[in-house]
Amino acid sequence: MAFMEKPPAGKVLLDDTVPLTAAIEASQSLQSHTEYIIRVQRGISVENSWQIVRRYSDFDLLNNSLQIAGLSLPLPPKKLIGNMDREFIAERQKGLQNYLNVITTNHILSNCELVKKFLDPNNYSANYTEIALQQVSMFFRSEPKWEVVEPLKDIGWRIRKKYFLMKIKNQPKERLVLSWADLGPDKYLSDKDFQCLIKLLPSCLHPYIYRVTFATANESSALLIRMFNEKGTLKDLIYKAKPKDPFLKKYCNPKKIQGLELQQIKTYGRQILEVLKFLHDKGFPYGHLHASNVMLDGDTCRLLDLENSLLGLPSFYRSYFSQFRKINTLESVDVHCFGHLLYEMTYGRPPDSVPVDSFPPAPSMAVVAVLESTLSCEACKNGMPTISRLLQMPLFSDVLLTTSEKPQFKIPTKLKEALRIAKECIEKRLIEEQKQIHQHRRLTRAQSHHGSEEERKKRKILARKKSKRSALENSEEHSAKYSNSNNSAGSGASSPLTSPSSPTPPSTSGISALPPPPPPPPPPAAPLPPASTEAPAQLSSQAVNGMSRGALLSSIQNFQKGTLRKAKTCDHSAPKIG
C-alpha cells in the first residue's frame, strides 16, 4: 500500500533527540528594533552549527506558546521606552541567553516542536499534523471502515509521530487511537522486512503487551491502530493527568508530586521486567521504555510502541544513556530506562540529573537497591545488570503474577536474522556516538583545566622562573665579557689571552726572544690595541668558542707569566757575503 511517497534517495534522517545548544553572538540595532544573532549547534560538532536572527518579539511569541507547560521561564520583561539604549540591549542580551539556556537544558522543552522550530527552522518547518492527516486520508480510501473522529494534538513527545482518535463505522461508540510515524535514523531493516515485521505486530499476544488492532507500512512510514484507553498510561497515573491533554501540559510541571504505593511499584515493576525479558528472549529489539509507553489496564501494565525500533526512532532517554559507554546494547538500554521509570514511580517525578549521587528516602530500601544498580555513578560507569538479575532482587522476587493468557509471538527465522543485524547496527551507531561524546568531554576537560585559575598561576610562576634564569645567564655573560675586556686592555700588545692548552704565538718583531716585561697598571681609558694584536685577538675568539665562559674566566684569572716558554729565533736578516 503506497499511502505516502517514498523519501528521496540520500535523505538525511535526523535524530531529534540530539540536543541543540544556542549562544547569542551579537546584536544589531535597526531603525525601530534590535536583532539578536544566535549560533545554534546540534550535538558536539562545531561544524554542525548555523546562525539564526531573532527579535525580542520572536522570543516573546515562543514564551507565550510554552506557557501551556506551566513553568515560570526567565524571559526578560518588555520595555517600550528606552529599549534602544546600548546598556539596556546588553543587559537584555544576557537575559535572553539565560532564557535559551533554560529551555535547551530542560529535557521535555528541548525536545518539543516549538523549541525545535525556533532554533532550527530549516529542518522543522513542516506541519507534521497536516502531513499525517493527508497520509491517513489516503489510507482510508482503501480501508473505508475506519473514520477519523479528531486529531489528538501533541499528546506525545515525538515531533514526527502523530495521533488521531478513530472509530469503526459500524461500531460508532467504540474509540480507537491511530498512530502514524515516519522513519528515524536507526532504520536498518530492508523495506520488505520492515513491512513484514510491522504487519506481524497484531499477531503478538502477551499479557503485558498492549495489543495492536491493525498495522500496515510502506517504504517510508507506518500506521498502527489500538484501542483507546480512558485511564491512559502509567505516566498519566503518576502525574494525575488526562490522556488527551498535550504532553507539555501533562508532564512538565505537575501540580502535585506523589509517588506510587510500594505494592504498586513492586507489581508494575515485575510485570514490565517480565515483558522485557520476553522480548529479549525473542530477539526483538525494544529500547523505548518510559512511563508514557506503558498502558494501564486495570492493575496490569501493558507495553506500547513495539514498532518504534522497527521504524528506527531514537529513544526518549537517548541523551542520557549516550553519555555512558557501558550502556551500549539495547538490553542494557532497557535496564537503564527501567531505572528512570522506577524512579518516577517511586518519587512522582524524573531524576534531576543522571547519574544520581544520592537517592531520597524511599518506601523500602529494596527500591533504593534497584535504583542504585541502574542509575548510580557506579552503575553508569561499570554497566547495567541483566533483566534476570533484576527479577532476582528482593523488590521483585516475591511478587506473584496471576495471568491465564499465554504469550504468543512467532517470528520467522529469516526475519529474526534481519532483526539481529538491525539490532547490531543500532548498537554500532550508539557506540560511535558515545565514543565521540567521550572524546569531546576529554578535550573540553583538558581545555577547562588549561584555562583554570590554578593553571594560570602555575604558568605565571614558571614564566617568572624562566625570566630569572635568563637574567642570571645574561649577567654571567656580561661579567665574562667585562673581565675579558679588562685583561685585554691591561696586557697591551705583548700579552695575548691564552689558556694552558693554547699555543703561544711566535713574536713578529724577530728581534728579541726574551719574555715580555710586566705590564704597567691599566690606565683609566685604555687605548685600542694596535694592529700587532690581531693574532692574539683571533686566538682569544677561538678559545671562547672552544670552551665555556667559566673555564675562560678561570684561565684568565690564573694566568702566570712564568709558564710561558722561551721563544728561539734565527735571524736571517743580515746580508750574506759569498
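The backbone N, Cα and C atoms fix where each Cβ goes, and this holds for glycine too.
Original residues only.
Annotation comment: Swiss-Prot describes 14-126 as domain 'PX'. The helix, strand and coil residue counts that DSSP assigns across the domain 'PX' (14-126) are 45 helix, 26 strand, 42 coil.
Annotated domain 'Protein kinase' per Swiss-Prot: 88-481, in sequence order.
Feature annotation from Swiss-Prot assigns domain 'WH2' to 548-567.
All protein chains included, Arg54 (mutagenesis position) registers 19 other Cβ atoms within 10 Å of its own Cβ. For Arg54 to Gln, Swiss-Prot lists a mutagenesis experiment annotated as follows: No effect on subcellular location.
Long-range C-beta contacts of Tyr56 (mutagenesis position), restricted to its own chain and to partners at least six residues apart, with a cutoff below 8 Å, comprise His33, Thr34, Tyr36, Pro76, Lys78, Arg92, Leu96. Record note (Swiss-Prot), mutagenesis Tyr56 to Ala: Results in redistribution of protein from cytoplasm throughout entire cell. The unchanged residue is displayed.
Looking at Swiss-Prot, the entry for mutagenesis of Arg92 to Leu says: Results in redistribution of protein from cytoplasm throughout entire cell.
With a 10 A radius on its CB, Arg92 (mutagenesis position) counts 20 other CB atoms from all the protein chains.
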